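According to Swiss-Prot, the mutagenesis experiment R10 to A carries the annotation: Destabilizes formation of the 5S rRNA/N-terminal bL25 complex. For the mutagenesis experiment K14 to A, the note given by Swiss-Prot reads: No effect on 5S rRNA/N-terminal bL25 complex formation. Quoting Swiss-Prot on the mutagenesis of S16 to A: No effect on 5S rRNA/N-terminal bL25 complex formation. Under its mutagenesis annotations, Swiss-Prot gives R19 to A the following note: Destabilizes formation of the 5S rRNA/N-terminal bL25 complex. Swiss-Prot lists R20 to A among its mutagenesis entries, and the accompanying note reads: No effect on 5S rRNA/N-terminal bL25 complex formation. Among the sequence features in Swiss-Prot, the mutagenesis site Y29 to F, R or S is noted as follows: No 5S rRNA/N-terminal bL25 complex formed. For the mutagenesis experiment H85 to A, N or T, the note given by Swiss-Prot reads: Destabilizes formation of the 5S rRNA/N-terminal bL25 complex. Here the residue is the original one, but Swiss-Prot notes a mutagenesis experiment at this spot, H85 to F: No 5S rRNA/N-terminal bL25 complex formed. Where Swiss-Prot documents D87 to E as a mutagenesis experiment, the accompanying text is: Strongly destabilizes formation of the 5S rRNA/N-terminal bL25 complex. According to Swiss-Prot, the mutagenesis experiment D87 to N or S carries the following note: No 5S rRNA/N-terminal bL25 complex formed.
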Amino acid sequence: MEYRLKAYYREGEKPSALRRAGKLPGLMYNRHLNRKVYVDLVEFDKVFRQASIHHVIVLELPDGQSLPTLVRQVNLDKRRRRPEHVDFFVLSDEPVEMYVPLRFVGTPAGVRAGGVLQEIHRDILVKVSPRNIPEFIEVDVSGLEIGDSLHASDLKLPPGVELAVSPEETIAAVVPPEDVEKLAEEAAAEVAEPEVIKKGKEEEEE
């Protein structure tokens, strides 16, 4: 699935002035391209809430170009917690590393026996050609008993998709009920914010 967003070239506009006007400064880049752009902040919010880092966002530019991209980084204002800069990675025919959502299906046998399913990862880092990007990867957990775990190597990847993480990475597990509280405390101690979201300004006020 892909989403579309109007983007405009930046021709000397200062980032601070663009933000005051309700625009979001950004950069679109790859190995062969590096160009400053901006998008409407409200429209970006709408699109990014749906696309996130998992789906292609096609930037529609004023010169008629439509460039497929992935959001690589969003810088947030520390105080207001709203985007103030975005990096778009422009896709080509070369394979790219990206996170693809995992869709868990089935009821584990261990859950029927009183255990609890822990979905440790909701997405997985893969290497894939832009033309083969899957909308999601289905994960069948119905065979998991209490104490069982499912690893990245167990995933049934679509054609053209390769793992970009260790095959031993744990994706899901069925645990006894008494272990749930301990796992919840450990999860709360970890950084909950996605790696793509960064706090603070990184672009100079030109």
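Glycine is no exception: its Cβ is also placed from the backbone N, Cα and C atoms.
On the structure: features taken from Swiss-Prot.
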| residue | record | DSSP (3 states) |
| --- | --- | --- |
| R10 | mutagenesis position | coil |
| S16 | mutagenesis position | helix |
| Y29 | mutagenesis position | strand |
| H85 | mutagenesis position | strand |
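The Cβ neighbour count for H85 (mutagenesis position), using a 10 Å radius over every protein chain in view, is 22. Taking Cα separation as the measure, S16 (mutagenesis position) is nearest to H85 of the mutagenesis positions R10, Y29, H85, D87. In this structure, the mutagenesis positions R10, K14, R19, R20 were compared by how many other Cβ atoms lie within 10 Å of their Cβ, and the smallest count belongs to R20.
Closest to Y29 (mutagenesis position) in space, going by CA atoms and restricting to the mutagenesis positions K14, R19, R20, H85, D87, is D87. Counting in whole angstrom, K14 (mutagenesis position) lies 12 from H85 (mutagenesis position) by their C-alpha atoms. Taking Cα separation as the measure, R19 (mutagenesis position) is nearest to H85 of the mutagenesis positions R10, H85, D87. Note on proximity: of the mutagenesis positions R10, H85, D87, the one nearest R20 (mutagenesis position) is H85, by Cα distance. Taking Cβ-Cβ distances under 8 Å and a sequence separation of 6 or more, the neighbours of D87 (mutagenesis position) in its chain are G26, L27, M28, Y29, V71, R72, Q73, V74.
Spacing of H85 (mutagenesis position) relative to R10 (mutagenesis position) is 13 Å (Cα to Cα, whole number). In this structure, the mutagenesis positions under consideration are S16, Y29, and the one with the smallest number of other Cβ atoms within 10 Å of its Cβ is S16.
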